[in-house]
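Peer 1: For reference, Swiss-Prot lists these features for the protein:
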type: MUTAGEN; residues: LYS36 to Ala; note: Important decrease in antibacterial activity against E.coli. No change in insecticidal activity against crickets
type: MUTAGEN; residues: LYS42 to Ala; note: Decrease in antibacterial activity against E.coli. Decrease in insecticidal activity against crickets
type: DOMAIN; residues: 49-80; note: domain 'BetaSPN-type CS-alpha/beta'
Amino acid sequence: MAKHLIVMFLVIMVISSLVDCAKKPFVQRVKNAASKAYNKLKGLAMQSQYGCPIISNMCEDHCRRKKMEGQCDLLDCVCS
């Protein structure tokens, strides 16, 4: 009976170590994919030709409430 318990304990230890080994690369791959996606979105946001058409409408409305004219300049709203 004691031998069976020792064998079961060793089997459980081997299985748990294999699970830990498999989990680390998976988590690392998910983190890498998330950081790549974040960097792509950040790069797109830095390009004003993609963001200004969306922001310009909000900027014009914002500046119109201030009775000024608004322009989108590098993703910033400039009221003049």
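Residue numbers in this text run from 1 along the chain shown.
In case you wondered, yes, glycine gets a Cβ from its N, Cα and C as well.
Note that the structure is predicted; figures quoted are calculated from it, not measured.
Could you place these features in context, so I can see how deep they sit and what lies close by?
Peer 2: When secondary structure is read from DSSP and collapsed to three states, LYS36 (mutagenesis position) falls in the helix class.
The Cβ neighbour count for LYS42 (mutagenesis position), using a 10 Å radius and every protein chain shown, is 9.
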Peer 1: How long is the line from the C-alpha of LYS36 (mutagenesis position) to the C-alpha of LYS42 (mutagenesis position), rounded to the nearest angstrom?
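Peer 2: Cα-Cα, rounded: 10 Å.
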Peer 1: Average the per-residue pLDDT over the domain 'BetaSPN-type CS-alpha/beta' (49-80) and send me the rounded value.
Peer 2: 76
